[in-house]
Amino acid sequence: MENFPTEYFLNTSVRLLEYIRYRDSNYTREERIENLHYAYNKAAHHFAQPRQQQMLKVDPKRLQASLQTIVGMVVYSWAKVSKECMADLSIHYTYTLVLDDSSDDPHPAMLNYFDDLQAGREQAHPWWALVNEHFPNVLRHFGPFCSLNLIRSTMDFFEGCWIEQYNFGGFPGSDDYPQFLRRMNGLGHCVGASLWPKDLFDERKHFLEITSAVAQMENWMVWVNDLMSFYKEFDDERDQISLVKNFVTCHEITLDEALEKLTQETLHSSKQMVAVFSDKDPQVMDTIECFMHGYVTWHLCDARYRLHEIYEKVKDQDTEDAKKFCKFFEQAANVGAVAPSEWAYPQVAQLANVRAKDDVKEAQKPILSSIELVE
């Protein structure tokens, strides 16, 4: 395994944060903790239900970690939506992360997908059955156009995860494959469309801005994620078909060249995002900017991305990029480093155990006859 290109990563991260003029002021600390706990508490109770526990079959520690990661992403990035919308989106995106981390072959459960869909039957695939049950809770927040984007993008995501089960990075010379797969599993349209709940935006009035935002967000969101994920995925066996690694295979280039390709595309997308919306409806621009800054804060602060390891490694270095990166990291930590113990309680496993005990008690109650009830 090659050594991680720390200096290049620092330079790339600094350029990105400078391009978007990073300055996360989305919340006070009290507001952040309040929203985190509200979204987490509702989502935790959802996943503690017996049906979810039985059908997902996810290791409790992994489910807990996934839920905490997603709640952080949604609350930090969707700073303008209601707490109820945050909670429902947190549940939806936790389902997607659970699928992304799974290794089950979906083929057998997908044989009758369309027939079941057309007939209104429950899907054989347990993930689809649960996601479809929750979808109305998500879609109630959005107009029909945004809702269609959420549905379609979620279907694309499932297909992208299916492709990833084969650990196939593309054939050499297949230049379109890396971006094809990344668009498929990136949830860019789902994210881009879920920024515009109908209680804040009339999608008919803002149709052009929303459509453009979905188009721009598709690339910006996934490319930033790929850059910020590059460190954690660098030597992870599960993540060897990342966009950067697929660039190496399909374009037949070096790892440094692939990272530079991703860097240039991300920076260009960041420039576009700021330029396109800077003179549009102020509420639209504010929503996009809050998302961008919150999304970066989440990556810098969430343990899943391990960027604190980079910080610890370079904090005593005297290079310009190291100093700038550490300044940005500390800026993010000042607003976004909130210990899970302050908001992620109770644990899903604890809630599930309480439910299980209550179900046992209910089952053990004596059944009274109709005569006894009358007496």
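Backbone N, Cα and C atoms are what each Cβ position is placed from, and that goes for glycine too.
According to Swiss-Prot, the natural variant Gln54 to Lys carries this note: In strain: NRRL 13383 and NRRL 28439. Cβ neighbour count for Gln54 (variant position) (all protein chains, 10 Å cutoff from its Cβ): 9. In three-state terms derived from DSSP, Gln54 (variant position) belongs to a helical segment.
In the three-state DSSP reading, Ala124 (variant position) counts as coil. Counted within 10 Å of its Cβ, the other Cβ atoms near Ala124 (variant position) come to 15, all protein chains included. Listed in Swiss-Prot as a natural variant, Ala124 to Ser is described as follows: In strain: NRRL 28336.
In this structure, Glu133 (variant position) is part of a helix by DSSP. Annotation of the natural variant Glu133 to Lys in Swiss-Prot: In strain: NRRL 29169.
Taking the Cβ of His206 (variant position) as centre and 10 Å as the limit, one finds 19 other Cβ atoms among all the protein chains shown. Under the heading of natural variants, Swiss-Prot lists His206 to Asn and annotates it as follows: In strain: NRRL 28336.
In the three-state DSSP classification, Gln317 (variant position) falls within coil. Taking a C-beta cut-off of under 8 Å and a sequence gap of six or more, Gln317 (variant position) has these contacts in its own chain: Lys323. In Swiss-Prot, the entry for natural variant Gln317 to Lys states: In strain: IBT1958. The structure shown retains the original residue.
For the natural variant Gln364 to His, the note given by Swiss-Prot reads: In strain: NRRL 13383 and NRRL 28439.
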Rounded to the nearest Å - Cα separation of His206 (variant position) and Glu133 (variant position): 29
Ala124 (variant position) and Glu133 (variant position), Cα-Cα, nearest whole angstrom: 13
